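The structure appears below as structure tokens.
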Amino acid sequence: MVVVAAAPNPADGTPKVLLLSGQPASAAGAPAGQALPLMVPAQRGASPEAASGGLPQARKRQRLTHLSPEEKALRRKLKNRVAAQTARDRKKARMSELEQQVVDLEEENQKLLLENQLLREKTHGLVVENQELRQRLGMDALVAEEEAEAKGNEVRPVAGSAESAALRLRAPLQQVQAQLSPLQNISPWILAVLTLQIQSLISCWAFWTTWTQSCSSNALPQSLPAWRSSQRSTQKDPVPYQPPFLCQWGRHQPSWKPLMN
């Protein structure tokens, strides 16, 4: 057991008293259960700034030459116990902080899930309402289109009106019908002109192919006699072939090396 008694006034030079007791004391020769008083001298030469409560100076490491091995072991054990307890306290505080963070995050997650569910329900209701409005506006657009065709050339509604919005929100089937309507309005005489142009192109192409074939067949017999005459002239007067000049190999050559038998 270690008991530390601090001095009442740190400015005084009174020493501190350490009472050490335990099993090592009996091993050293002292009676068991008897405390060993130890006088530790206080810090001498303290500056007036430290005595008056000013900035503390850097404390030098105290030498333990005046302590016995048993006292040093007890001091080391005490320091280890204090350090372990401090580490446990820090770990416990950290774990409590993390647990509180987990609880807060779970509460926030539950709030977000509830808000997400409400937003999904609201979105579903808006989608259903949007589909109903699209259907209503599509029927109104058909009625307005029929009225516009019956009246003829009238002033079209300005952009941003209810009728223009209805025309933009028509069903896909109505859009397909609107795309096919220009093809149905083509007059028959335009189709007739297109067919006549296609027929004229076909006839021109047929005439061109027959004319080129006839020209090629007429030019072939005229070119055959000329080709045959040129072949005969080359056969009658052939160009004399002169063999290349071959330099003889002998002693006059610089690389002449006869074989020695």
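Backbone N, Cα and C define each Cβ position, glycine as well.
Record features (Swiss-Prot):
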- 70-133: domain 'bZIP' (DOMAIN)
- Trp189 to Glu: Reduces endoplasmic reticulum localization of its own mRNA; when associated with E-193 and D-196 (MUTAGEN)
- Val193 to Glu: Reduces endoplasmic reticulum localization of its own mRNA; when associated with E-189 and D-196 (MUTAGEN)
- Leu194 to Glu: Reduces endoplasmic reticulum localization of its own mRNA; when associated with D-198 and E-205 (MUTAGEN)
- Leu196 to Asp: Reduces endoplasmic reticulum localization of its own mRNA; when associated with E-189 and E-193 (MUTAGEN)
- Gln197 to Leu: Inhibits HM13/SPP-mediated degradation of XBP1; when associated with L-199; L-200 and L-203 (MUTAGEN)
- Ile198 to Asp: Reduces endoplasmic reticulum localization of its own mRNA; when associated with E-194 and E-205 (MUTAGEN)
- Gln199 to Leu: Inhibits HM13/SPP-mediated degradation of XBP1; when associated with L-197; L-200 and L-203 (MUTAGEN)
- Ser203 to Leu: Inhibits HM13/SPP-mediated degradation of XBP1; when associated with L-197; L-199 and L-200 (MUTAGEN)
- Trp205 to Glu: Reduces endoplasmic reticulum localization of its own mRNA; when associated with E-194 and D-198 (MUTAGEN)
- Thr212 to Asn: Does not induce glycosylation (MUTAGEN)
- Cys215 to Asn: Induces glycosylation (MUTAGEN)
- Leu246 to Ala: Reduces translational pausing, membrane targeting and cytoplasmic splicing of its own mRNA (MUTAGEN)
- Ser255 to Ala: Increases translational pausing of its own mRNA (MUTAGEN)
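Feature annotations (Swiss-Prot) mapped to structure.
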| residue | record | DSSP (3 states) |
| --- | --- | --- |
| Trp189 | mutagenesis position | helix |
| Leu194 | mutagenesis position | helix |
| Gln199 | mutagenesis position | helix |
| Trp205 | mutagenesis position | helix |
| Cys215 | mutagenesis position | helix |
| Ser255 | mutagenesis position | coil |
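If you average pLDDT over the domain 'bZIP' (70-133) in this model, you get 94.
Across the range of the domain 'bZIP' (70-133), the DSSP-based residue counts are 64 helix, 0 strand, 0 coil. Summary: among the mutagenesis positions (Thr212, Ser255), the fewest other C-beta atoms within 10 A of the C-beta are counted at Ser255.
For Gln197 (mutagenesis position) paired with Trp189 (mutagenesis position), the C-alpha to C-alpha distance reads 12 Å. When Cα-Cα distances from Trp189 (mutagenesis position) are compared across the mutagenesis positions Ser203, Thr212, Cys215, the shortest belongs to Ser203. When the alpha carbons of Leu196 (mutagenesis position) and Ser203 (mutagenesis position) are compared, the span between them is 11 angstrom.
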